[in-house]
Amino acid sequence: MIDLREDTWTLQLYAQRYKGLSPKNSRELQLRMEYDPLKPNLPTSGEEQNSKPEWLNTPPCLIPESESLDKAKGALVGLAIGDAIGTTLEFLPRDKLHVNDMVGGGPFRLQPGEWTDDTSMALCLAESYISAGRLDITLFREKLVRWYRHGENSSNGRCFDIGNTTRNALEQYLKHGASWFGNTEPETAGNAAIIRQAPTSIFRRKSLQRTFADSDSQSMATHCAPESMASCQFLGFILNYLINGSSREKAFSPHVMPLPVRVLLINAGEYKEKKRDEIRSSGYVIDTLEAAMWAVWNTDNFHDAILLAANLGDDADSVAATTGQIAGALYGYSNIPKPWLDKLVQQERISNLAEQLFYMAPEEDF
């Protein structure tokens, strides 16, 4: 095992043992990875279609549609549940306080069941898919702006929590227009894009490559740092497998895909051997992704996964929201504790949005 905060050169040397997880580079692969988020242009037929690498083949749905729907609803509602539980400990040092229920409070003095920016951004993303029938980044950004300025899609009518990188992205979008794509520097690799990932994975459940492309693009709406985009793509893969009925062991097994070194090491599964004091829960996207995978791997039900994640403290709401997406897709909406569902603000609306995304999912088209 290695600490993912080691310098990149050291990590790259260490990661040579996992070189089999990186796909062989080719012109066809480069063409597939080069797309404009404002004008998606993936291959749809002919020779380009036949060149799709095996690792991008969509896994078959192994379960009845009703069970897959339950998992899709679990992913989005689970996100909001984790957010609402984790906010109590947001910004607190680890083990200063603990939670064992949805109690509200925290730095924003929320009521039990109210949630933060994690869920607000996910709802903006879900609504943009439903309105456009695809990922329209400009529409998504406009919905984010309305949340930021007017409190739309918030739990209490106010935008009371927004990350610095997200705020900067929206201000730059308002200043420069739809062609602006920034926040590319490594230090901007926060977790705001992975915490809203679930709608993309639900809508694109029938196409792994569309999941891969849309995950990248939805991140670019605010976060263009490579680790942010790759973390969304990796989480998109995990959710795709789980919504389609794969076991935890299958979904969490190493996948072949092009990833920067820190995400590659998470993909390799080194977190499975780490102890709690080796897991960080900061707002850095790598810390959040690793902590969420670790929490789901080390529990066997939704309830325990969320509490294990939230009680890591620090960026507790985002770690628990990311955990909630994974655990919700694994165990399903029907296995989320009913008392938590009853407390969750706008629970029925969130569940209905997930169902709309599920039934709108386009067929594989290339």
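Heads up, the Cβ atoms here are built off N, Cα and C, so glycines get one too.
Every position carries its original residue.
Fair warning: this is a prediction, and the values are worked out from it, not measured in the lab.
What Swiss-Prot lists as Mg(2+) binding site is Thr116, Asp117, Asp118, Asp161, Asp317, and the listing cites experimental evidence. Here the Cβ of Asp161 (mutagenesis position) has 20 other Cβ atoms within 10 Å, regardless of which shown protein chain they belong to.
The mutagenesis experiment Arg32 to Glu is recorded by Swiss-Prot, whose note states: Partially protects E.coli against cognate toxin Tre1. No longer protects E.coli; when associated with N-161.
Record note (Swiss-Prot), mutagenesis Asp161 to Asn: Partially protects E.coli against cognate toxin Tre1, no longer de-ADP-ribosylates FtsZ. No longer protects E.coli; when associated with E-32. The unchanged residue is displayed. In the three-state DSSP scheme, Asp161 (mutagenesis position) is classed as coil.
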>> At a 10 Å cut-off from the C-beta of Asp317 (Mg(2+) binding site), count the other C-beta atoms across all protein chains.
In response: 31
> How many Å lie between the Cα of Asp117 (Mg(2+) binding site) and the Cα of Asp161 (mutagenesis position)?
Replying inline: 6
>> For a quick check of packing: other C-beta atoms within 10 Å of the C-beta of Asp118 (Mg(2+) binding site), how many?
In response: 31
> Secondary structure at Asp117 (Mg(2+) binding site) (DSSP, helix/strand/coil)?
Replying inline: helix
